[in-house]
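Q: I am attaching a structure below and will ask some questions about it afterwards.
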Amino acid sequence: MQDSSLNNYANHKNFILMLIILFLMEFARGMYILSYINFLPTVTSIAVAITSLAFSIHFIADASTNFVIGFLLKKFGTKIVLTTGFILAFTSLFLVIWFPASPFVIIFSAMMLGIAVSPIWVIMLSSVEEDKRGKQMGYVYFSWLLGLLVGMVFMNLLIKVHPTRFAFMMSLVVLIAWILYYFVDVKLTNYNTRPVKAQLRQIVDVTKRHLLLFPGILLQGAAIAALVPILPTYATKVINVSTIEYTVAIIIGGIGCAVSMLFLSKLIDNRSRNFMYGVILSGFILYMILIFTLSMIVNIHILWIIALAIGLMYGILLPAWNTFMARFIKSDEQEETWGVFNSIQGFGSMIGPLFGGLITQFTNNLNNTFYFSALIFLVLAVFYGSYFIVNREKAK
């Protein structure tokens, strides 16, 4: 009994420390990717094309690394992989201090940061306890969201004081996360040293076995990301609000999401499978309705209400969807499978803005992008709703 209690305490301590490490790395990512490089064209000679390329390469590196990181963790162990990641992130962001306007350094740092964050995410997802998955996944996604947003806001404030003087803060945050890692005992589901060909065959096998999940993983990210390029224009040109009022809408949505992740996500645990199905299906349908409604809104107060509803639903849909995916994963393939899932999700987030921007540009109508995003959630609702009904009938 005492050994069990000590083991539970150790697992809890490791989980909390990994949450803090995830928060710090996402904090650094928010500072650099969402704030620093976006402001560079306004305060230095860096061209917008360079920062846009850096932004894209960051997420390409992230998605590509996710595809193989689970296998690398099993082959080389967590210490080598994570330490390498911290070295890459720290070194690349440290270079920004000395070369704040170098196109090569800006792009290189973005790529290295994308690679470095990948193993931390995979370890977090594979270490969640099954009987507490909804609750713990709420904490994981909360740490991710809080880190990104606070990092972005914090760097925005520092840039207002001086555009490049506080660049050292980014590498400092990574260094703190790196030091904390040495107080964590990370355990994988198993270790193997299989040859590369065998690991490639396993990637193909994992992909084939989870094809049912890929539409949901890919299209959810694409549908949300498709709105990113048009939302600022929609807010300022259609609703005619200030940047501050638009920011308030984002903050309200973030607060709703945070509250849902911290308090509502635990509802997923110890509930029936049908309850989980209901949350997922309701989430897809509600998203479709809310996003479609955005195309007709011209009042900022109604927009704030919709932002709150979207945030609340997102905060419970993510853990529910994660729990649904987890039921398909073999216990000894946690790291590999979550890595592949994260990679597919990353590609969805990359193609979403591309489609959203192109639809608006070629149709010259912002509403068409809202219709596109809403249609995706309608397709997901029909596809997975049909699966849930068929699966429920088979279970009887």
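Count begins at 1; order follows the chain as displayed.
Each Cβ is built from the backbone N, Cα and C atoms, and glycine gets one as well.
Every residue here is the original one, so none of the noted swaps is modelled.
From Swiss-Prot, for reference:
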| type | residues | note |
| --- | --- | --- |
| MUTAGEN | Glu26 to Ala | Flippase activity is about half that of wild-type; when associated with A-62. Mutant is insensitive to transmembrane proton gradients, maintaining basal activity. Shows a strong growth defect at low pH. Cannot rescue the growth defect of the deletion mutant in the presence of 5% CO(2) |
| MUTAGEN | Arg29 to Ala | Lack of flippase activity; when associated with A-62. Cannot rescue the growth defect of the deletion mutant in the presence of 5% CO(2). Can rescue the growth defect under overexpression conditions |
| MUTAGEN | Asp62 to Ala | Lack of flippase activity; when associated with A-29. Flippase activity is about half that of wild-type; when associated with A-26 or A-144. Cannot rescue the growth defect of the deletion mutant in the presence of 5% CO(2). Can rescue the growth defect under overexpression conditions |
| MUTAGEN | Trp121 to Ala | Cannot rescue the growth defect of the deletion mutant in the presence of 5% CO(2). Can rescue the growth defect under overexpression conditions |
| MUTAGEN | Trp144 to Ala | Flippase activity is about half that of wild-type; when associated with A-62. Cannot rescue the growth defect of the deletion mutant in the presence of 5% CO(2). Can rescue the growth defect under overexpression conditions |
| MUTAGEN | Tyr314 to Ala | Rescues the growth defect of the deletion mutant in the presence of 5% CO(2) |
| MUTAGEN | Gln345 to Ala | Rescues the growth defect of the deletion mutant in the presence of 5% CO(2) |
Q: Which whole-number value in Å describes the distance between the Cα atoms of Asp62 (mutagenesis position) and Gln345 (mutagenesis position)?
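A: With distance taken Cα to Cα, Gln345 (mutagenesis position) is 10 Å from Asp62 (mutagenesis position).
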Q: Restricting the comparison to the mutagenesis positions Trp121, Trp144, Tyr314, Gln345, which residue's C-alpha is spatially nearest the C-alpha of Arg29 (mutagenesis position)?
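A: Nearest listed residue in space: Trp144.
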Q: Let me make sure I understand the structure: which of the mutagenesis positions listed (Glu26, Arg29, Tyr314) has the fewest other Cβ atoms within 10 A of its Cβ?
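A: The mutagenesis positions Glu26, Arg29, Tyr314 were compared, and Tyr314 has the fewest Cβ atoms within 10 Å.
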Q: Hey, how far is Trp144 (mutagenesis position) from Glu26 (mutagenesis position), Cα to Cα, in Å?
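A: Trp144 (mutagenesis position) and Glu26 (mutagenesis position) have their Cα atoms 6 Å apart.
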Q: To the nearest Å, how far is the Cα of Glu26 (mutagenesis position) from the Cα of Gln345 (mutagenesis position)?
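A: For Glu26 (mutagenesis position) versus Gln345 (mutagenesis position), the Cα atoms are 17 Å apart.
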Q: How many whole Å apart are the CA atoms of Trp121 (mutagenesis position) and Gln345 (mutagenesis position)?
A: 13
Q: Cβ distance under 8 Å to Gln345 (mutagenesis position), same chain, sequence separation 6 or more: which residues?
A: Ala63, Ile217, Leu218, Gln220, Gly221
Q: Near Trp121 (mutagenesis position), how many other Cβ atoms are within 10 Å of its Cβ?
A: 21
